[in-house]
Amino acid sequence: MTIYNINLGIGWASSGVEYAQAYRAGVFRKLNLSSKFIFTDMILADNIQHLTANIGFDDNQVIWLYNHFTDIKIAPTSVTVDDVLAYFGGEESHREKNGKVLRVFFFDQDKFVTCYLVDENKDLVQHAEYVFKGNLIRKDYFSYTRYCSEYFAPKDNVAVLYQRTFYNEDGTPVYDILMNQGKEEVYHFKDKIFYGKQAFVRAFMKSLNLNKSDLVILDRETGIGQVVFEEAQTAHLAVVVHAEHYSENATNEDYILWNNYYDYQFTNADKVDFFIVSTDRQNEVLQEQFAKYTQHQPKIVTIPVGSIDSLTDSSQGRKPFSLITASRLAKEKHIDWLVKAVIEAHKELPELTFDIYGSGGEDSLLREIIANHQAEDYIQLKGHAELSQIYSQYEVYLTASTSEGFGLTLMEAIGSGLPLIGFDVPYGNQTFIEDGQNGYLIPSSSDHVEDQIKQAYAAKICQLYQENRLEAMRAYSYQIAEGFLTKEILEKWKKTVEEVLHD
């Protein structure tokens, strides 16, 4: 039995989908369930192992579509500059280095090699470019050996990619990809040819030899959904819903507009064993919508995309009147609204302090607002920090995001006993905040009148302290958090997998 989790790409700045997958990979390791995480995008800018290891995958859990047909394993880069130069004859004249880029020149020949290093302080090469008479002719990509080459031809003074070759460990070519205007058109093996990426993905899916003891979990489907659906019918198929799944504004009594990332999956819900959402509230909404707008009544299970190992008490005591938020400092997080609300509430509660954790593009705007209101003494930007032991030093958590599919920081905050104040929006806030019990849900409207928002948040901050309900709310936060303990989520996954495989 193997659980195959299918995604497209991964990068250094991963999205919530990759973090959810990495968390799931850890769950499957703890449950001793055999699992593979499949990435189907062409990923060459970095060795994929560096990206997957960075977020928490084990190498043996990762399958990359393009080297699956070779015997090369997922492994960190260990090829050196000297190893690279062995692929390229000629007598070296000199080298030029700029950060992670090393250029090697040769005597009496109009050619040079540019090595792109893993780290400017290490001699390890991720990929190399070979230039001859001013033209880029080849790029090689390395992990513990060369795994791919790209070939270029000059056209209108531009290097045009016309072929990729993937190798076995011993350097023998396994297959070529013939390119046309940057698009993969033909996959040429010694004994077979595939036309187009869908045919290539289908061959990959067939090579897994799926059966009813296997589970395929589809995280993203763009460009591959139909093939995965068709080939996964010999196994069990689950689909993860990672975001808001429909457009509220374009939905009426007779018609629903699904999020286009889920349209194919929902339209073909009869081919799916079960859907996975991360909150009970989204589960309820989706069940109602399937019943109302479709002929399908699929199984939908709620499994959170994160958990907390234990509840965290305040060992050093909490700082009185202390507020905290933690997120990317991005426009959609609306930290500026929180800053203005705290400035307003501070007029009534002068002991208030507000610490903001995270970094991002709104940093300078927030500093400007704080400075303009002479609020530096009680509102501070703290940058990045390991927050697990920090939440419990504070009394209240604030969030102004108008869309939070789950909200890992909200979960972590209640796990440290913090009451929360946030908008009454799906799905994270409605999951972690029980209005009046462990915080407050503030009504949200689409026009977002800033002054009204500021006043509403300030009023709730003051109400929380003036009604002297901190202790009761703290206890209720801990109570909600118990449902998100790691042991609970492990049990949910265990039960879900057992049910589907013994169905």
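We count from 1, first residue shown onward.
Keep in mind that glycine also has a Cβ here, set from the backbone N, Cα and C atoms.
Here the original residues are kept at every noted site.
Positions annotated as UDP binding site by Swiss-Prot: G16, V17, E18, Y19, R328, K333, G358, H384, A385, L408, T409, L410, M411, E412. A helical conformation is recorded for M411 (UDP binding site) in the three-state DSSP classification.
N98 to A appears in Swiss-Prot as a published mutagenesis result, with the remark: Decreased N-acetylglucosaminyl transferase activity, decreased binding of PsrP. Under the three-state DSSP scheme, N98 (mutagenesis position) falls in the strand class.
Quoted from Swiss-Prot, the note on mutagenesis experiment R103 to A is: Decreased N-acetylglucosaminyl transferase activity, decreased binding of PsrP. Secondary structure at R103 (mutagenesis position), taken from DSSP and collapsed to helix, strand or coil, is strand.
Close to Y116 (mutagenesis position) in the fold, though at least 6 residues off in sequence, lie K100, V101, V125, Q126, H127, A128, E129, each with a CB less than 8 Å from its CB. Annotation of the published mutagenesis Y116 to A in Swiss-Prot: Decreased N-acetylglucosaminyl transferase activity, decreased binding of PsrP; the original residue is retained in the structure shown.
Of all Cβ atoms in the protein chains displayed, 25 besides its own lie within 10 Å of the Cβ of G407 (N-acetyl-D-glucosamine binding site). What Swiss-Prot lists as N-acetyl-D-glucosamine binding site is H242, E332, E404, G405, F406, G407.
The Cβ of E244 (mutagenesis position) has N259, S403, G405, P426, Y427 as same-chain neighbours under 8 Å, each 6 or more residues away in sequence. In the three-state DSSP scheme, E244 (mutagenesis position) falls into the coil class. Quoting Swiss-Prot on the mutagenesis of E244 to A: Loss of N-acetylglucosaminyl transferase activity.
According to Swiss-Prot, the experimentally introduced change R328 to A is described as follows: Loss of N-acetylglucosaminyl transferase activity. If you draw a 10 Å sphere around the CB of R328 (mutagenesis position), it holds 13 other CB atoms from the protein chains shown.
A mutagenesis experiment is reported in Swiss-Prot for this position, E332 to A, and the note states: Loss of N-acetylglucosaminyl transferase activity, nearly wild-type binding of PsrP. For the recorded site, E332 (mutagenesis position), the DSSP three-state label reads helix. The Cβ of E332 (mutagenesis position) has 12 neighbouring Cβ atoms from other residues within 10 Å, across all protein chains displayed.
Listed in sequence order, the residues of the same chain lying 6 or more apart from K333 (mutagenesis position) and placing their CB within less than 8 Å of its CB are S327, G360, E362, A400, S401. Listed in Swiss-Prot is the mutagenesis experiment K333 to A, annotated as follows: Loss of N-acetylglucosaminyl transferase activity.
In Swiss-Prot, a published mutagenesis experiment is listed as S403 to A, annotated Significant loss of N-acetylglucosaminyl transferase activity.
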Across the recorded positions (R103, H242), the Cβ with the fewest other Cβ atoms inside 10 Å is that of R103
Rounded to a whole number of Å, the separation of the Cα atoms of E404 (N-acetyl-D-glucosamine binding site) and G358 (UDP binding site) comes to 17
Quick note, R328 (mutagenesis position) and E18 (UDP binding site): C-alpha atoms separated, nearest Å, by 17
For N98 (mutagenesis position), the number of neighbouring Cβ atoms whose distance to its own Cβ is within 10 Å equals 8
Among the recorded positions listed as N98, R103, E332, A385, the Cα nearest the Cα of G407 (N-acetyl-D-glucosamine binding site) belongs to E332
Given the recorded positions S403, T409, the candidate whose Cβ has the fewest other Cβ atoms within 10 Å is S403
